[in-house]
Each structure stands twice: as structure tokens, then as C-alpha cells.
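Undergrad: Sending over a structure as C-alpha cells; questions will come in a sec.
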Amino acid sequence: MPGGLLLGDEAPNFEANTTIGHIRFHDFLGDSWGILFSHPRDFTPVCTTELGRAAKLAPEFAKRNVKLIALSIDSVEDHFAWSKDINAYNGAAPTEKLPFPIIDDKDRDLAILLGMLDPAEKDEKGMPVTARVVFIFGPDKKLKLSILYPATTGRNFDEILRVVDSLQLTASNPVATPVDWKKGESVMVLPTLPEEEAKQLFPKGVFTKELPSGKKYLRYTPQP
């Protein structure tokens, strides 16, 4: 498909009609981190569970200075009506308000620009719908992570929150997060960091795992 973003690309400063009115994307993001996530259609089962979970986790994203914004090829009017179903699914009052806006991309302009269309999933007119895309942008407006799911597989928003924790931690410290890492657990010191410098940067200690190769690349430290 034409369009699309690669890691490190700056987010296009697009304009869009949303459930909070007309926006410019860079103005919407401000100095925050941002997550732009698309879904195939309003009033569908998997999408309802996804946005319901995103709504429940919205306070956790806000604590991390992350703004959420959703997108689909449905109209703002549909977004408002569907929001009632999402809130009801969450056991809340069936209002039109969600803790994040949803973009109206019924002409598919943004879906094409950002490479979000799923050619395997079509609407009633035979046109491709948006896939389950997740873009995470840093305060510099650059793409830090992208994930693409097919329509049949719902996303894990707890995992997306975990990824945000990793991205924010590693943006300000010379560390990486190992497999299955969770916030508060030990992290790995980057192999490029000299040993003496690592000791100075991480006063809680640097612990090296001995390996048959004799190479000292598995270095752990408590989370800074």
C-alpha cells in the first residue's frame, strides 16, 4: 500500500475532523507522547473491546504524559453513537464521551497517507478498511514504535502501556529492557557503555552474568 511511516519518521502534521472538533496533529500532541491507533469499523465486536480497554487505561497513559487518539473510516456521528456502546460495555453510563478523541477518516485520506489500510478486509462496498495499527510518537513528534495487527486479532493495551514504560525509560537512560520486562524490574546496560562509566551512572550496581563465551555483555542494573 502507498504511504506509511518508518521508525524515526516525523509524524505528518495532518488536519482532521474528530470527536473533539478539528485538529492539527502536532498541536494536539503538544509536548506529550502520543499514541495514534486505528481500528477497522465502529459497531464491531473486537473494536468495541479494544476501545473499551483503552478507555479504562486512559488514566494510566495520562500519568505517563501520553495522549491517545483513535481513527477509523467511520464518521464523527458514528463515533459518537458507538461511544455509548463502548461505555456501556465498560459498565459505565452510556454517554457519547470517551477519554480520547476518534478521527473521522471516512475518505481514507489519512489511512492511505499513514499506510493503515488492510487489503484483506473490505467494507460493504468492497473498499479496504483500516487495520489495527499502533503508532507511538515521542515528544519530538518522531515515530518510536509501530505495531500492525490484522482485523481478527485484538490488541493488548496492557502490553502497549508496558512498551510506553520501556520507551520512556530507555529514552533517558543508556539501558534496554529485556524479554517480558515490567516497570520496576532490572534492566540491561547497553553493551556500548564502558564498564567504568556504567559503574558511575548506576550507583545501585551493575551485575554481569558469566557466560561460556567469556563475553561480558549480559549486564543488569536495577531500574534507574
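Placed from the backbone N, Cα and C atoms, the Cβ positions cover glycine too.
Look at Swiss-Prot and you will find 5-169 tagged as domain 'Thioredoxin'. What Swiss-Prot says about the mutagenesis result for HIS26 to Ala is this: Abolishes lipid binding. Among the mutagenesis experiments that Swiss-Prot reports, SER32 to Ala is described with the note: Abolishes lipid binding. As annotated by Swiss-Prot, active site, cysteine sulfenic acid (-SOH) intermediate applies to CYS47, with the evidence given as experimental evidence. Record note (Swiss-Prot), mutagenesis ASP140 to Ala: Abolishes phospholipase activity, but does not impair lipid binding. The unchanged residue is displayed. Look at Swiss-Prot and you will find ASP140 tagged as active site, for phospholipase activity.
Please go over these features one by one and say how buried each is and what sits next to it.
TA: Averaged across the domain 'Thioredoxin' (5-169), pLDDT in this predicted model comes to 97.
In the three-state DSSP scheme, HIS26 (mutagenesis position) falls into the helix class. Under a cutoff of 8 A between CB atoms, and with a sequence separation of 6+ in the same chain, the neighbours of HIS26 (mutagenesis position) are ALA11, ASN13, LYS141.
Within 10 Å of the C-beta of SER32 (mutagenesis position) we count 16 further C-beta atoms, all protein chains included. According to DSSP, SER32 (mutagenesis position) sits in a coil region rather than a helix or strand.
Taking all protein chains in view, 23 other C-beta atoms sit within 10 angstroms of the C-beta of CYS47 (active site, cysteine sulfenic acid (-SOH) intermediate).
Under the DSSP three-state reduction, ASP140 (mutagenesis position) is assigned to coil, being neither helix nor strand.
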Undergrad: Could you give the Cα-Cα distance between SER32 (mutagenesis position) and ASP140 (mutagenesis position), in whole Å?
TA: 9
